[in-house]
Amino acid sequence: MTNTRKTHPLIKIINHSFIDLPAPSNISAWWNFGSLLGLCLAIQILTGLFLAMHYTSDTMTAFSSVTHICRDVNYGWLIRYMHANGASMFFICLFLHVGRGLYYGSYTYFETWNIGVILLFVVMATAFMGYVLPWGQMSFWGATVITNLLSAIPYIGTTLVEWIWGGFSVDKATLTRFFAFHFILPFIIAALVMVHLLFLHETGSNNPSGLISNSDKIPFHPYYTIKDILGVFLLILVLMTLVLFSPDLLGDPDNYMPANPLSTPPHIKPEWYFLFAYAILRSIPNKLGGVLALVFSILILMLFPLLHLSKQRSMMFRPLSQCMFWILVADLFTLTWIGGQPVEHPFIIIGQLASILYFIIILLILPAVSLIENKLLKW
């Protein structure tokens, strides 16, 4: 009798994706983040669903409804903080996942990589809109500042901003539509994840060496299911430690004040995971230039396959590229730090230098170093 797992039309798809999938035998813990991102998405959708049952998207009651969730709903505080800190875990996993892709040359799978970059954009948009929903001071002013950036687009900018706002300022219409989009986007993300996996399974996974591993594959289950479960436990441990011991560690105290259009907070800043992009935006004095730099700081990821000039795929055997990669990581940490600082000396110049270095490393230094390493191979 044939196995149902291999013949049933629906279970067969799951079997080929998570059970009998041939996987390289040498993939390290850096390959765990895909499954962890799936877990993060599931946590966010579930906690978000329960929050949406009690939340009201009206400027008069939004802040109170979040307070009500935390005080009166059974385990509402837990659901709310799991959702807020779950977003932070989501972005930590995202950054590590993208970093892994850059280090080991996974971007040579064009379709998988490009869908991944689109996913990054959509997740960032979703997180931004979610941050607006509690309707605290930072929610309101963050929404005002970031949506206002679109006014830098020539000719249609101002009209576009008013169209997004649904009026002449961030108000009830803006909050309602942000809630609607914040609810629907995670499901669009889930659909894009399916496409991401579809393209990945066309080629098979990359591995640390960057070499073709078809001659040495092992089944995904039980080897990598067990390995993923370890990652899952570690992620939940970190998330729940954060949620139960210091849930507001990564948040902004200003968001515990209800939104007030008449009082601007001293330092408007986004959540920590957007600070690097915010620092790049602020480091350019021109509004349109800043917006372009902001968009290009993420969009530049799509150029990596074109800028890959090395004869080797992975950085595993390329010490010079490794060195530049870690300088880039340090630069991103610097940008994140600067994004949270006030706009004054010496932070302005540090931010500008870090922004220039970010683009120079990616566009010039990494490709140049790759060519040098190609020459060194002939020694």
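Any Cβ shown, glycine's included, is placed from N, Cα and C.
Source: prediction; values computed, not measured.
Among the features that Swiss-Prot reports, heme b b562 binding site is placed at His83, His182, with the record citing similarity to another entry. Taken from Swiss-Prot, the feature heme b b566 binding site applies to His97, His196, supported by similarity to another entry. Taken from Swiss-Prot, the feature ubiquinone binding site covers His201, and the record attributes it to similarity to another entry. For Leu306 to Met, Swiss-Prot lists a natural variant annotated as follows: In strain: Isolate S60. Here Swiss-Prot notes a natural variant, Ile360 to Thr, with the remark: In strain: Isolate S60.
Overlay of Swiss-Prot feature records on the structure.
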| residue | record | Cβ contacts under 8 Å, 6 or more apart |
| --- | --- | --- |
| His83 | heme b b562 binding site | Gln44, Thr47, Gly48, Leu51 |
| His97 | heme b b566 binding site | Phe33, Gly34, Leu37 |
| His182 | heme b b562 binding site | Gly48, Thr126, Met129, Gly130, Leu133 |
| His196 | heme b b566 binding site | Thr112, Ile115, Gly116, Leu119 |
| His201 | ubiquinone binding site | His16, Ser17, Leu21 |
| Leu306 | variant position | none |
| Ile360 | variant position | none |
